[in-house]
Structure formats: C-alpha cells, structure tokens
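*Asks:* Pasting in a structure now, in structure tokens, and then I'll have a few things to ask.
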Amino acid sequence: MEPQVTLNVTFKNEIQSFLVSDPENTTWADIEAMVKVSFDLNTIQIKYLDEENEEVSINSQGEYEEALKMAVKQGNQLQMQVHEGHHVVDEAPPPVVGAKRLAARAGKKPLAHYSSLVRVLGSDMKTPEDPAVQSFPLVPCDTDQPQDKPPDWFTSYLETFREQVVNETVEKLEQKLHEKLVLQNPSLGSCPSEVSMPTSEETLFLPENQFSWHIACNNCQRRIVGVRYQCSLCPSYNICEDCEAGPYGHDTNHVLLKLRRPVVGSSEPFCHSKYSTPRLPAALEQVRLQKQVDKNFLKAEKQRLRAEKKQRKAEVKELKKQLKLHRKIHLWNSIHGLQSPKSPLGRPESLLQSNTLMLPLQPCTSVMPMLSAAFVDENLPDGTHLQPGTKFIKHWRMKNTGNVKWSADTKLKFMWGNLTLASTEKKDVLVPCLKAGHVGVVSVEFIAPALEGTYTSHWRLSHKGQQFGPRVWCSIIVDPFPSEESPDNIEKGMISSSKTDDLTCQQEETFLLAKEERQLGEVTEQTEGTAACIPQKAKNVASERELYIPSVDLLTAQDLLSFELLDINIVQELERVPHNTPVDVTPCMSPLPHDSPLIEKPGLGQIEEENEGAGFKALPDSMVSVKRKAENIASVEEAEEDLSGTQFVCETVIRSLTLDAAPDHNPPCRQKSLQMTFALPEGPLGNEKEEIIHIAEEEAVMEEEEDEEDEEEEDELKDEVQSQSSASSEDYIIILPECFDTSRPLGDSMYSSALSQPGLERGAEGKPGVEAGQEPAEAGERLPGGENQPQEHSISDILTTSQTLETVPLIPEVVELPPSLPRSSPCVHHHGSPGVDLPVTIPEVSSVPDQIRGEPRGSSGLVNSRQKSYDHSRHHHGSSIAGGLVKGALSVAASAYKALFAGPPVTAQPIISEDQTAALMAHLFEMGFCDRQLNLRLLKKHNYNILQVVTELLQLNNNDWYSQRY
C-alpha cells in the first residue's frame with residue numbers, strides 16, 4: 001500500500017487539509033467533489049505546486065496520479081490552489097441550432113434528459129448538457145409557425161414529463177442504495193420507513209437550508225441531516241455532526257471530510273441534488289467492491305501463473321534429463337559399435353523421437369542390451385547308463401531371457417569335462433538364432449568312452465567370447481560290457497528327470513566367470529580316458545565387452561572353489577557333478593553322486609580333524625573303556641596335541657579354576673615320562689603335596705604340547721582316536737565344568753574348584769589302582785571301598801574349606817553325571833590333570849595360569865628342571881597376556897592363591913634353591929608382575945612366601961592405579 005499523502009488546499013486564504021492514500025481508493029473525481037463541497041463552489045480549477053514552485057493544472061485522473069507521485073518526493077505533502085471558474089450560461093438559440101444540425105447530420109434521435117443524466121454519471125460527474133435545450137429537437141416542425149421558439153403547451157408538457165422521469169429514477173436509486181446499506185448494516189433494517197421515505201421538495205430542502213442525505217449515521221444509526229462527515233480513507237463510514245462532536249468508534253488517524261450538501265449541476269440544482277444524494281456513496285462503494293474483486297482475481301491469476309511456471313520448469317528439467325540420458329545411450333552405442341541397421345538398439349535417433357516427450361524415465365530398462373538364458377529341459381538326465389562306444393546326442397532346451405537376439409556369434413562353448421566328443425576339434429557349437437523370449441534346442445554329439453565309469457562334459461553359452469547364462473552339462477555312466485544295471489542305479493539316475501522353467505537357482509550354479517577367464521588366461525581340461533591336458537586359449541573379451549550380463553549369472557563361491565580345485569584334482573572334481581535338476585529345485589551346492597566310486601564317506605577321523613580347531617571332540621565311553629588301563633608313568637611315550645596360544649591360555653585358566661569338573665577333550669593315549677626326585681611324606685598332607693606336584697608335571701607336559709608340533713605324533717594321535725571311534729556312533733558330548741554355571745555367582749564356583757584334590761589323584765608308583773583319567777564323582781564313590789584314603793579328604797571336605805581364610809565355608813555340592821551321559825568321558829592324558837581340557841572360548845579370560853599352584857607350603861622338592869625350563873619359556877607369553885588385562889584379573893589371582901594355600905600351616909620352612917627362586921619369579925612374571933628387582937626384594941622380605949608377596953604387589957598396584965587416575 002502506498003503511503004498516505006496530505007493535500008493542503010488553499011482557496012482565498014482558507015486552507016483545508018485532506019488525507020488521501022493511493023489513487024485507487026480516492027480518485028480524482030472524489031477529490032474534486034470534496035473540494036467543491038468543502039469550499040461550497042460549483043466550478044473550480046485546481047492547480048498544484050511542483051518542485052520548481054510552478055502551478056500545474058489538474059483536470060484528469062492521470063494528472064492527479066502524477067501529482068501524488070510528486071507529493072511522495074516532497075515528503076508526502078502537496079500544496080494545491082483552488083481557482084473559482086466563471087460559469088457561462090448558455091443561451092437557448094445557439095444550442096438549438098447546434099442540436100438541429102446534429103440531428104440533421106446524424107439522422108438519429110437525440111438522447112432524452114434522463115439518458116443524459118445516466119451518461120453524465122458514468123463520466124465521473126462531469127457537467128451535463130442542458131436538458132431543456134436537448135428537448136427541443138423532439139418538437140415536430142410546424143411549417144406554419146416560425147422555427148425559433150417552440151409552442152408553450154409543448155414546453156409545459158416536457159417540463160412535467162421531465163419531473164416525473166427524474167422522480168422515478170431517484171426512487172429506484174434510493175431503493176438500490178437502501179438494499180446495499182441493509183446488507184452492510186443490518187441495524188438499518190428496522191427503520192426502512194425513514195430511509196425509503198418519499199422524497200419531495202419539502203423533505204429534500206428542510207427549513208434552515210439543511211440537506212437530508214438519506215444515509216444512516218454509522219454511530220447513532222439515525223438519518224444524517226445537514227452536515228455529514230465522511231472518512232477520507234473509508235468511504236462507507238459516515239457520521240452526523242452530533243456524533244462527530246462526541247466520541248465515535250473509528251480510527252482517529254483518519255481524516256473526516258465535512259460535507260454540507262452533494263455536488264449539483266449549474267443549470268438544475270434541484271434535479272442534480274436529488275440525483276446526487278444517493279449516488280456518491282454508492283459509486284464509491286461500487287468502486288471499492290470492484291477493486292477488491294479485481295485484486296482477488298489478480299491474486300488467483302498470479303497463483304495460476306506461478307503454478308504453470310513451476311510445471312514448465314519441471315517439464316524442462318525432465319526433458320533435459322531424458323536428453324542427457326539419450327546422449328549417453330547414443331555415445332555408448334557408438335563406442336561399442338552396435339550401429340547395425342537391422343537392430344533397433346543401434347538407432348538412438350529413433351529412441352529420441354519416440355521417447356523425448358515421455359516424462360517418466362522408461363527407456364533405461366528397454367535400451368540396455370542384455371544377454372541372458374535359462375535352462376528349460378534336456379533329453380538325457382544325469383546318471384544315464386550307456387554302453388561303451390555308444391554315440392549319442394545331448395539336447396538342452398534353452399530360453400533366451402535377454403533382450404538381444406542370438407546371432408552367429410552366439411555359441412555353446414566347451415568348458416571342461418572328460419566325456420569324449422564326436423568331433424574333438426569342435427569345441428564350440430552353433431546355437432539357433434533365438435529372439436528374445438523364444439525357446440530353442442542346443443545339441444552336442446558325444447561318444448561314450450570304452451572304459452566304465454562316470455563321465456561329464458560342461459558347457460556354457462558365449463557371445464563373442466563373453467559367457468552368459470547357466471552352465472549346462474552332460475553326465476553319463478558307462479557300464480561294463482556285461483551290463484549290470486541295478487534297479488538302484490536306474491532309480492538314482494532318474495531322480496532328477498523333471499525340469500521346470502526357472503532361472504534363479506540354475507544361475508547360481510554357474511561355474512565360470514569371464515573375469516576368471518581373463519585372469520587365468522586358459523582353462524585346463526583333462527580327460528580320464530586319454531589322460532592328456534589340452535589347454536584352450538580363452539578369448540580376451542576386455543576390449544569387446546558390448547553387452548550387459550546381469551549379476552545373477554555370475555559365479556557363486558562354490559563354483560569359484562570348484563574351479564580352483566579343478567587344477568588340483570580334476571578326476572575328483574569331475575566326480576562331484578551336480579544333477580541336471582530343474583532350476584527351481586537345484587541345490588545351492590553341487591550334490592555328490594550316490595554311485596561315485598572315488599569319494600569316500602567322511603569318517604570320524606576326518607570330522608575330528610576338521611573340528612580339531614574348534615575343540616569339539618569327545619568319544620563314547622564304550623571306546624574309552626577299551627583304551628583305559630593302568631600305565632606306568634616311567635614307560636609312557638609322547639603323543640601330544642598341538643594347541644594354539646589362545647587355546648592354551650583358555651585351557652590353563654579353566655584347569656586352574658576347575659579341578660573337578662569335566663573330562664579332557666583328548667582320548668586316553670600314551671603319556672610322557674617325567675623324571676622327578678623328591679621325598680613325599682606320609683599322610684593326608686603328603687597326598688595334597690603330591691597332587692600339587694602332579695599339577696606342576698601337567699604344566700610341563702602342556703609346554704611339551706605347545707612346543708613339539710610333530711606330524712607323526714599328530715597322525716598317531718588321530719589314528720588312536722579313529723581306532724576308538726565307532727562307525728555307527730559319531731555323536732559328541734561336551735561336559736562343561738562347574739565354572740560355566742551361569743546361575744551361580746563367580747564367588748560360589750570359580751575359586752572353590754581351584755583347591756587341591758588329594759583324594760582323587762595318586763602317584764602311579766605306589767597306588768596304581770585308581771586310573772589317572774577317572775571322573776571326580778566316580779573317584780569319590782570308589783575311594784571309601786577300594787582305597788585307603790581317608791574319607792575326610794574327599795572333594796566335599798575340600799570344597800568346604802574357606803577360600804578366603806576368613807569367610808564362611810562353602811556348602812558342598814557334588815553333582816553326579818546323568819545316566820544318559822558317558823560313564824567316563826574321554827579321560828585326561830596326564831596324572832596331574834583332572835580338570836577340564838576343552839578349548840572352549842571364554843568371554844573374559846582369567847590371567848591365572850595354574851602354575852601358581854607349584855609352590856605350596858611344606859613341600860621340599862617341588863619343581864624339577866623341566867618345570868624351570870617350562871616356566872622360563874612361558875613367562876614372556878604370560879606377561880604379554882597379563883599386561884593387557886584389568887585389575888579384576890589380579891584379584892582373581894589373589895583369591896586363587898588364598899584358596900590354594902589355605903591348608904594347615906607347616907612349621908618347617910624349606911630351603912629355597914636357586915631353581916625354586918627362578919620358578920617363583922616366573923610365576924610372578926606370568927601374573928603380570930614384571931619388576932624383577934621388586935619381586936626378588938619382596939620374596940626375600942617375606943621369606944619366599946609367595947602369598948604375602950602377591951598381596952603386597954596387589955596393594956602397590958592398587959595404590960599406583962588410584963594415584964594415576966585421581
């Protein structure tokens with residue numbers, strides 16, 4: 001909206017100000033009427049002062065708009081001068097002569113007086129012509145009377161007629177105005193009598209010369225008589241003089257125009273006053289409504305144009321995309337030379353003509369040339385039995401599932417196989433020129449070899465050296481001359497005779513990729529009958545890649561693996577021939593033929609060898625009992641399993657935590673002899689020491705397992721395992737130790753199982769009655785009857801021993817194996833290893849190797865030279881593992897030590913030798929205490945009491961950790 005302009009109008013030293021807005025709301029006719037009414041003038045000439053203080057006349061709407069533009073530049077102020085014009089009264093004869101000349105010249109009837117009024121109203125309130133003068137041409141010419149003056153009777157008649165027409169017109173205008181006012185102000189409907197009161201000379205001009213406007217006051221709702229105040233910005237707002245003096249509900253910033261009476265014509269003040277009474281506000285209201293309608297129309301038109309513009313932009317963008325796409329297609333076709341006049345794919349012009357105006361991007365799928373095929377059916381199913389030397393033709397029904405017609409360059413290419421061809425030189429077979437979606441037959445002629453056996457030949461479609469589609473093959477069984485076809489073989493051969501038309505699984509069976517061909521350069525084919533290798537050069541298709549082959553035709557992992565095995569053992573690979581089953585039931589990997597003579601059924605030994613890394617090995621107890629016998633420690637041989645570092649740590653931690661839990665994963669085998677020289681005291685304490693010594697022996701044996709990777713010993717172990725296995729039973733049972741019971745907290749089971757078990761282990765020299773591999777539960781049952789070991793040293797008594805020296809003892813809980821489990825699963829292979837030896841992966845590996853049990857109190861000669869060498873060889877590995885573990889692992893070590901050395905105190909302190917000192921240092925190194933000087937100083941300080949040394953080291957580490965963190 002334009003800014004408001006103040007008009008300062010001056011007339012004979014009288015100045016009045018008018019506040020106007022844009023020229024659309026307040027027109028030049030409104031300004032002229034307001035000026036005339038304000039200064040009570042009839043004929044005026046308005047001039048304004050421009051920038052050079054020169055007077056410029058205003059006589060039209062355009063000049064008025066220019067004046068407003070000038071006022072905006074002058075601070076929204078416009079100085080205007082009003083000059084009163086002299087009204088010249090037209091004399092009757094000249095207009096009569098002029099009117100006669102007009103009538104004579106035009107030959108038309110002049111307008112009547114009321115029509116003239118209507119025309120004057122439509123031309124912005126211009127001064128109308130004299131109606132009395134125009135009425136004279138209606139008088140018929142009387143030849144007897146002079147033409148200068150009409151007769152009196154005619155003049156009086158016309159005056160009466162004129163008054164009647166004017167009254168009727170004014171009444172109609174008042175009625176229309178009243179209807180509009182009622183619509184705008186419903187309160188006026190209650191007083192229609194006041195508004196529609198019949199007008200007459202007495203009501204129009206009241207005494208005291210007050211004019212009745214026939215308009216209701218917007219404030220008091222009464223008819224305005226006399227002075228009327230109209231808002232200069234809101235033409236429909238009118239109030240009377242009394243309301244203007246008091247408060248009224250309107251914007252105080254709007255200037256009110258004071259109107260005494262409407263503008264009247266100079267010749268007929270009475271008629272024009274009656275006419276102008278209702279027309280002025282009605283005209284303003286109509287203009288306002290029309291402008292509002294125009295504004296709404298313009299707004300809707302702008303929105304429509306804006307939407308059309310957006311749509312055109314989107315269309316142009318889409319056309320640009322399609323044009324860019326067609327350019328790429330044209331460039332792609334021109335590069336790869338598919339400009340064949342017969343093929344519509346080589347004509348990008350036709351594509352542009354047909355698809356340029358298509359908004360959706362549809363030509364992507366139809367333009368890309370794609371080679372693809374699907375296997376439908378065949379004539380000779382896999383496993384067909386033939387006589388030697390039989391000449392036969394293998395047919396494959398193939399469907400062209402791509403969008404390119406097969407040409408002379410499309411051939412069926414030989415890949416590998418040992419089935420004799422009828423023509424050895426013919427490695428590529430022509431295929432029919434199939435159109436997209438058509439089905440055809442591809443045939444190859446073979447000759448059955450002379451020797452009996454299974455023969456195969458693998459083929460694949462190729463276009464200009466680029467392979468595509470599924471791999472097809474022919475697999476037959478050549479019988480000996482005395483045909484011995486059993487019903488089983490016939491049934492096996494006919495299992496996969498039904499075929500269906502599908503593509504997915506058969507394409508997953510594809511064996512060879514063009515990429516593989518480019519990398520290898522040639523494919524080795526080997527026939528079983530001639531035993532000759534015929535290298536075939538594959539075509540280099542890198543420079544001639546013209547057609548797109550979908551990814552579903554690429555080779556699977558099974559095919560790549562089979563291709564790598566092809567050069568290693570072609571005979572064995574040729575026996576693993578998949579059946580030509582229909583594509584919807586083809587297995588994901590090639591099945592083995594039921595009658596293959598070269599592939600043995602994988603036995604327990606192979607399965608055991610494959611599962612050896614995962615650690616899931618066990619044996620049924622029937623085989624274990626065969627090998628279980630009392631063997632002397634001094635006469636056993638070495639046969640150890642190779643373990644990785646991670647498995648060794650897992651096993652060591654589990655063994656240190658669970659001495660009574662589960663069997664070893666190795667079968668009972670010959671054991672390593674250990675030479676140890678020490679004196680064992682008699683009694684329960686001696687048995688406990690003896691068990692600890694056996695634990696040290698076990699760790700030495702474990703070191704031997706890790707260091708000696710002898711293939712002969714591994715084979716011997718495997719043979720031993722296989723000899724104990726059963727052909728009918730290949731189930732594996734894994735008994736997890738007590739520490740894996742997730743329903744119990746770690747404090748209940750983890751450390752309690754780390755205690756010694758003197759009732760379960762014996763030295764082989766003095767007590768050969770109890771086998772080394774016996775289960776803890778069984779040993780507990782046998783001890784009271786068959787052994788002299790006291791009952792109070794059973795596992796229950798050991799479990800009830802406090803593991804932390806001050807806490808409440810544990811409640812003994814000995815769980816026997818269920819009857820369904822083996823009575824004695826694969827037993828341990830060391831005397832001192834009753835714990836679990838399963839390499840089960842543990843989420844948090846404890847840093848407590850079971851070498852910590854090598855130095856109990858009261859033992860005189862505990863560690864031999866082999867233990868020393870083992871500790872030295874392992875301490876670097878143990879320190880590297882313990883260096884990455886957290887404080888919780890150290891607390892586990894301390895708790896295990898407390899549980900280990902919770903036995904009865906010994907008064908006599910043994911003399912510590914240099915080897916024993918080195919062993920203690922190695923223990924500390926494996927637990928992560930790598931400060932040699934500090935360890936040696938603490939050992940001397942605590943008189944080689946490793947429990948006190950570990951406790952003080954833990955306190956030092958905790959203090960250092962807190963000081964560094966906080």
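Backbone N, Cα and C define each Cβ position, glycine as well.
Substitutions noted, but not modelled.
Not my notes, these are from Swiss-Prot:
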| type | residues | note |
| --- | --- | --- |
| DOMAIN | 4-85 | domain 'PB1' |
| MUTAGEN | K12 to A | No effect on interaction with SQSTM1 |
| MUTAGEN | D50 to R | Loss of interaction with SQSTM1 |
| BINDING | C217, C220, C240, C243 | Zn(2+) 1 binding site |
| BINDING | C231, C234, H250, H254 | Zn(2+) 2 binding site |
| MUTAGEN | T586 to A | Loss of phosphorylation by GSK3A |
| MUTAGEN | Y732 to A | Loss of interaction ATG8 family proteins |
| DOMAIN | 913-957 | domain 'UBA' |
| MUTAGEN | E926 to A | About 3-fold weaker interaction with ubiquitin than WT |
| MUTAGEN | G928 to A | About 2-fold weaker interaction with ubiquitin than WT |
| MUTAGEN | F929 to A | Complete loss of interaction with ubiquitin |
*Asks:* Around the Zn(2+) 1 site recorded as C217, C220, C240, C243, what other same-chain residues have a C-beta within 8 angstroms of the site's C-beta center?
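*Replies:* After dropping the recorded site residues, what remains is N218, N219, Q221, R222, I224, I239, E241, D242, E244, Y248.
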*Asks:* Per DSSP, what is the residue tally for the domain 'UBA' (913-957) in helix, strand and coil?
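*Replies:* Counts, helix then strand then coil: 35 helix, 0 strand, 10 coil.
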*Asks:* Let me know the most crowded of the recorded positions, choosing from K12, H250, H254 and counting other Cβ atoms within 10 Å.
*Replies:* H250
*Asks:* Mind checking how the domain 'PB1' (4-85) divides into helix, strand and coil residues in DSSP?
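*Replies:* So the domain 'PB1' (4-85) is made up of 25 helix, 32 strand, 25 coil.
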*Asks:* Using the Cβ centroid of C231, C234, H250, H254 as the reference point for the Zn(2+) 2 site, which residues of the same chain not in that list have Cβ within 8 Å?
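*Replies:* Neighbours within 8 Å of the Cβ centroid, excluding C231, C234, H250, H254: S232, L233, Y237, D251, L256.
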*Asks:* So among D50, C231, H254, all listed as recorded positions, which is physically nearest to C217 (Zn(2+) 1 binding site)? Use the C-alpha atoms.
*Replies:* C231
*Asks:* If H, G and I count as helix, E and B as strand, and all else as coil, what does DSSP give for C243 (Zn(2+) 1 binding site)?
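*Replies:* It is helical.
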*Asks:* Closest of the recorded positions to C231 (Zn(2+) 2 binding site), Cα to Cα, picking from K12, C220, C240, F929?
*Replies:* C240
*Asks:* Give me the non-local Cβ neighbours of C220 (Zn(2+) 1 binding site): same chain, 6+ apart in sequence, Cβ-Cβ under 8 Å, ordered along the sequence.
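*Replies:* Non-local contacts for C220 (Zn(2+) 1 binding site): I239, C240, D242, C243.
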*Asks:* Within the domain 'PB1' (4-85) only, compute the mean pLDDT.
*Replies:* 87
